[in-house]
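Database features, via Swiss-Prot:
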- His83, His182: heme b b562 binding site (BINDING)
- His97, His196: heme b b566 binding site (BINDING)
- His201: ubiquinone binding site (BINDING)
- Phe220 to Ile: In strain: Isolate AMCC 122019 (VARIANT)
Amino acid sequence: MTNIRKTHPLLKIINSSFVDLPAPSSLSSWWNFGSLLGVCLGVQILTGLFLAMHYTSDTATAFNSVTHICRDVNYGWLLRYLHANGASMFFICLYLHVGRGLYYGSYTYSETWNVGILLLFAVMATAFMGYVLPWGQMSFWGATVITNLLSAIPYIGTELVQWIWGGFSVDKATLTRFFAFHFLLPFIVAALVMVHLLFLHETGSNNPTGIPSDPDMIPFHPYYTIKDILGFLIMLTALSTLVLFSPDLLGDPDNYIPANPLNTPPHIKPEWYFLFAYAILRSIPNKLGGVLALVMSILILAIVPILHMSKQRSMMFRPLSQCLFWLLVAILFTLTWIGGQPVEHPYIIIGQTASVLYFLIILIFMPATSLMENYLLKW
């Protein structure tokens, strides 16, 4: 008799995705981050749901409702910090996942890659709107500064910003709609994840060598389910340690001050996971130019498949490209550091240099190095 998991209409979908899925035998721990992101999304939706039961999206009570959650709700402090630090863990896994894709050439699966870029934008939008909800100083001023960037769009900019605000400044209408979208977007993200997996399972997974692995496949369960569970345990241990020992490590102290439109914080900055893009934005003196650079810093991922010039897919056997890749990682760390610094010498010039190098490496140096490596292969 055939196993029910192979015949039942619902179970056979799960079976073909997580049990009998043929997977390359050589997948390293860098392939764990997809499942870790799934766990992060689950944790965020669950903690967010319980937080939404106690949160009020009104400018008069939002800040106090968050205080009430932390002080009066049973384990409310745990929910709040799991949600806030869960977002940080989400982005750590996201950036490592994208980095893995760049290093091992996974971007050649263009449909999966493009849906992944959409997912990245959706998660960034969700995180930005979530940061506004506690209605602290950095929430308010971060929302004001970032939404104001849209006013750089020619002709319709000002009207667009006022339409998003629901008035002439960030106020009650803005907070209410941001809460509505912050609640809705994770479910759209979950739907996009399904599409992401659908496209991935059409082609099968890439592997560290970048060589087709059709002759050497193993079932996903038990090999990679066990490996993923180990990943879950490590990540949840790290998250628990962060939440229980230093929950405010990655937050901004200014957000413990209630939002005040009459008092601007000395340094307005977003959460740490947006600092690299914020540094690129600040590096360009022109407003519209800065906004374009900000969008392009993420959107540039969409043209990476077109810029792939190498005869080899993965960087595993391409030492010159590896050097450039790690230089790019160092530049992203530099940009993240610069984004958190005040706009003064020498930070301005460091930020501008790092921003130019970021785009140069992706657009020119990497394709040129790939062509050079192709030439060296003939020797």
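Backbone N, Cα and C define each Cβ position, glycine as well.
In this structure the noted substitutions are not present, so the sites keep their original residues.
Within the set of recorded positions His83, His182, Phe220, the entry lying nearest in space to His196 (heme b b566 binding site) is Phe220 (CA atoms). Among the recorded positions His83, His97, His182, Phe220, not one has a Cα within 10 Å of the Cα of His201 (ubiquinone binding site).
Under the DSSP three-state reduction, the residue listed as 'ubiquinone binding site' is assigned to helix.
Taking Cβ-Cβ distances under 8 Å and a sequence separation of 6 or more, the neighbours of Phe220 (variant position) in its chain are Phe18, Val19, Asp20, Leu21, Pro22, Ala23. Fewest Cβ neighbours within 10 Å among the binding-site residues His182, His201: this applies to His201. Annotation for His97 (heme b b566 binding site): same-chain Cβ neighbours under 8 Å, separated by at least 6 residues, are Phe33, Gly34, Leu37. Around His196 (heme b b566 binding site), a 10 Å sphere centred on its CB holds 21 further CB atoms from the protein chains shown.
Within 10 Å of the C-beta of His83 (heme b b562 binding site) there are 21 other C-beta atoms, taking all protein chains into account.
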